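Notes for the one structure printed next.
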Amino acid sequence: MRRSCLMIRRRKRMFTAVTLLVLLVMGTSVCPVKAEGAARQMEALNRGLVAVKTDGGIFVSWRFLGTENASVLFNVYRDGQKLNAAPVKTTNYVDKNGSAGSTYTVRAVVNGTEQPASEKASVWAQPYHSVPLDKPAGGTTPKGESYTYSANDASVGDVDGDGQYELILKWDPSNSKDNSQDGYTGDVLIDAYKLDGTKLWRINLGKNIRAGAHYTQFMVYDLDGDGKAEVAMKTADGTKDGTGKVIGNANADYRNEQGRVLSGPEYLTVFQGSTGKELVTANFEPARGNVSDWGDSYGNRVDRFLAGIAYLDGQRPSLIMTRGYYAKTMLVAYNFRDGKLSKLWTLDSSKSGNEAFAGQGNHNLSIADVDGDGKDEIIFGSMAVDHDGKGMYSTGLGHGDALHTGDLDPGRPGLEVFQVHEDKNAKYGLSFRDAATGKILWGVYAGKDVGRGMAADIDPRYPGQEVWANGSLYSAKGVKIGSGVPSSTNFGIWWDGDLLREQLDSNRIDKWDYQNGVSKNMLTASGAAANNGTKATPTLQADLLGDWREEVVWRTEDSSALRIYTTTIPTEHRLYTLMHDPVYRLGIAWQNIAYNQPPHTSFFLGDGMAEQPKPNMYTP
């Protein structure tokens with residue numbers, strides 16, 4: 001009953017507002033039901049067919065699309081020969097007689113009628129696919145310090161409209177800096193690659209964009225609804241687009257002696273995803289203004305950026321750009337339509353009445369419809385911003401490094417947020433709250449900075465997702481579980497055949513043995529490397545190919561290639577591709593920002609889950 005309904009909640013500031021609730025009464029229980037909203041624009045994906053050689057034959061896997069009915073079945077073909085006697089319901093198949101030279105297709109069967117064949121898939125020789133990269137040459141700073149490049153965070157979008165994802169990759173110089181550190185950095189480079197390694201373009205953000213996790217937040221999404229993804233990010237004088245055109249003054253250099261850029265114009269540019277061509281450039285907002293307004297005068301807190309994609313009207317995507325979270329905080333929303341950028345709203349914590357929204361942001365954000373109106377809200381650390389740019393609530397618990405938003409507790413209506421907090425004087429070092437109202441459902445005092453926290457269903461003995469932080473594991477109700485915790489507090493990934501989530505850290509995937517309280521290794525990707533130092537995050541984690549399980553993208557140790565790893569473990573569970581889930585897809589868009597976090601779904605995906613709701617979507 002829980003997952004077939006969603007409570008339409010009042011915001012805290014709207015005590016007198018009239019809220020329409022459709023009430024379903026069963027015995028003594030009352031379940032508020034969300035009215036059906038408008039369909040959302042989503043990507044027109046192909047089958048994502050993948051075939052991988054295993055010891056038991058060829059493992060074949062494909063997408064179940066959000067546009068398809070639950071009754072659809074499939075036929076699997078090898079070299080034009082149908083393999084299954086009767087149509088199969090699963091979205092994976094093991095061909096025991098396949099060979100390395102085989103080619104596979106699948107055909108949907110709708111009401112007994114076979115549909116056209118999918119794209120063809122050749123067999124991978126190993127459980128990963130290599131995407132060769134054009135590694136850039138290093139350089140030298142104005143102080144004579146040399147640097148090299150390594151592949152860093154990535155995102156995905158269908159930039160050419162063929163139904164297959166392309167990879168958008170950030171190159172990080174070896175001298176990239178945290179905002180707290182002085183020093184010059186190399187230029188930030190952004191590349192686009194097809195999965196066969198074809199490089200589509202390279203954007204050089206130039207000397208006036210500093211390199212580091214908090215500076216460049218790149219959004220890859222079909223913003224204008226033409227069926228092809230754009231790329232949006234902060235730019236500056238000297239940025240060179242994918243066609244070689246320079247934005248602004250090519251000779252300008254605003255770096256000070258500390259290598260920081262605290263003066264000069266700032267721009268927001270939308271680039272064509274297929275070519276890297278500049279489509280439109282506007283003045284960047286939130287604007288810098290006075291550096292000292294943001295919490296210090298040397299340029300640390302002024303340049304703390306985040307970004308995201310949100311369906312503010314419930315139907316089409318908008319761009320969110322943010323600045324600041326330790327003190328002054330600003331969020332600005334834009335639409336990119338018909339070749340033009342238009343600003344929708346600004347939330348500024350320095351404005352009268354917004355004081356509660358200062359100093360509450362994280363190094364990450366989440367985006368979801370938390371109040372049931374069909375329109376997305378921005379979960380900005382310890383606060384939330386409504387689709388219209390007005391603050392919904394602030395818990396006052398302040399900044400933190402990790403944040404998880406989803407249906408963490410299926411035993412109660414709506415979505416929840418699990419967050420850790422940095423302030424040692426905060427009432428809670430880790431908190432579990434109602435995503436719509438900010439009500440703290442439970443929390444644990446820490447008395448110190450709790451730097452990491454994770455949420456995933458890893459123990460079927462307890463309903464909902466478990467959460468762990470500060471050396472302890474808890475149920476969704478706040479009950480402490482045992483004395484051990486998983487081997488990592490980083491990412492979670494759906495990898496094996498059950499509905500529980502595995503742990504992803506560095507170049508490893510582990511599974512929590514809940515009965516014995518230890519983690520067991522499932523995969524160690526030899527020759528692959530994680531990113532971002534001690535954060536040890538993947539280049540990307542997402543449901544990129546095949547069935548609903550997730551792929552992980554790591555760089556090779558020398559950054560000569562990216563490797564897309566996929567599971568080869570059969571599963572009886574069939575779910576719509578996670579990339580057609582509204583919360584999950586937006587989680588992939590924001591995954592590259594600042595301190596990367598794993599995506600979550602709009603519904604509870606775990607042991608004992610109810611039937612997954614069919615995505616309410618359309619494709620351009």
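Using N, Cα and C of the backbone, Cβ positions are placed for all residues, glycine too.
This is the original sequence, none of the listed changes applied.
Quick look at what Swiss-Prot lists:
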- ASN152, ASP172, ARG452, ASN532, GLY533, THR534, TYR595: substrate binding site (BINDING)
- ASP158, ASP160, ASP162, GLN164, GLU166: Ca(2+) 2 binding site (BINDING)
- ASP222, ASP224, ASP226, LYS228, GLU230: Ca(2+) 3 binding site (BINDING)
- HIS363 to Ala: Strongly reduced catalytic activity (MUTAGEN)
- HIS399 to Ala: Strongly reduced catalytic activity (MUTAGEN)
- ASP401 to Asn: Strongly reduced catalytic activity (MUTAGEN)
- GLU422 to Gln: Loss of activity (MUTAGEN)
- ARG452 to Ala: Strongly reduced catalytic activity and reduced affinity for substrate (MUTAGEN)
- ASP457, ASP459, TYR462, GLY464, GLU466: Ca(2+) 8 binding site (BINDING)
- LYS535 to Ala: Strongly reduced catalytic activity and reduced affinity for substrate (MUTAGEN)
Exercise for the section: Within 10 Å of each Cβ, count the other Cβ atoms and name the one among the binding-site residues ASN152, GLN164, ASN532, THR534 with the highest count. Expected result: ASN152
Problem - Shell list (Ca(2+) 2; ref centroid = CB of ASP158, ASP160, ASP162, GLN164, GLU166; cutoff 8 A) - result: VAL159, GLY161, GLY163, TYR165, LYS194, LYS228
Exercise for the section: Could you list the residues of the same chain, at least six apart in sequence, whose Cβ is under 8 A from the Cβ of HIS399 (mutagenesis position)? Expected result: TYR325, TYR326, GLY359, GLN360, GLY361, ASN362, GLY381, SER382, HIS421, GLU422, ASP423
Handout entry: 10 Å Cα neighbourhood of ASP401 (mutagenesis position): matching binding-site residues from GLN164, ASP224, ASP457, GLY464, GLY533, TYR595
Key = TYR595
Exercise for the section: Taking Cα atoms as reference points, rank the recorded positions ASP224, LYS228, ARG452, ASP459, TYR462 by distance from TYR595 (substrate binding site) and give the first. Expected result: ARG452
Handout entry: Which same-chain residues, if any, lie at least 6 apart from ASP224 (Ca(2+) 3 binding site) yet have Cβ under 8 Å of it
Key = GLU230, PHE336, ARG337, ASP338, GLY339
Practice task
From the binding-site residues ASN152, ASP158, ASP172, pick the residue whose C-alpha lies nearest to the C-alpha of TYR462 (Ca(2+) 8 binding site).
Solution key: ASN152
Handout entry: Extra residues within 8 Å (Cβ to Cβ centroid of ASP457, ASP459, TYR462, GLY464, GLU466), Ca(2+) 8
Key = ALA456, ILE458, PRO460, ARG461, PRO463, GLN465, SER475, ALA476, GLY606, ASP607
Exercise for the section: Work through the recorded positions one by one (ASP172, ASP222, LYS535) and name whichever has its CA nearest to the CA of ASP457 (Ca(2+) 8 binding site). Expected result: LYS535
Problem - Sparsest Cβ surroundings (other CB atoms within 10 Å) among the recorded positions ASP162, ASP401, ASP457, ASP459 - result: ASP162
Completion exercise
Whole-number Å distance separating the Cα atoms of ARG452 (mutagenesis position) and LYS535 (mutagenesis position) is 10
Completion exercise
Within 8 Å of the Cβ centroid of ASP222, ASP224, ASP226, LYS228, GLU230, the other same-chain residues by Cβ around the recorded Ca(2+) 3 site are LEU223, GLY225, GLY227, ALA229, GLY273, PRO620
Problem - Neighbouring binding-site residues, C-alpha within 10 angstroms of LYS228 (Ca(2+) 3 binding site) - of ASP160, ASP172, GLU466, ASN532, THR534 - result: ASP160
Exercise for the section: Compare the Cα of GLU466 (Ca(2+) 8 binding site) against each of the binding-site residues ASP160, GLU166, ASP172, ASP226, ASN532 and report the nearest. Expected result: ASN532
Fill in the blank from the handout: Whole-number Å distance separating the Cα atoms of ASN532 (substrate binding site) and HIS363 (mutagenesis position) is 14
Practice task
Based on Cα distances to ASP158 (Ca(2+) 2 binding site), point out the closest of the recorded positions ASN152, ASP172, HIS363, GLY533, LYS535.
Solution key: ASN152
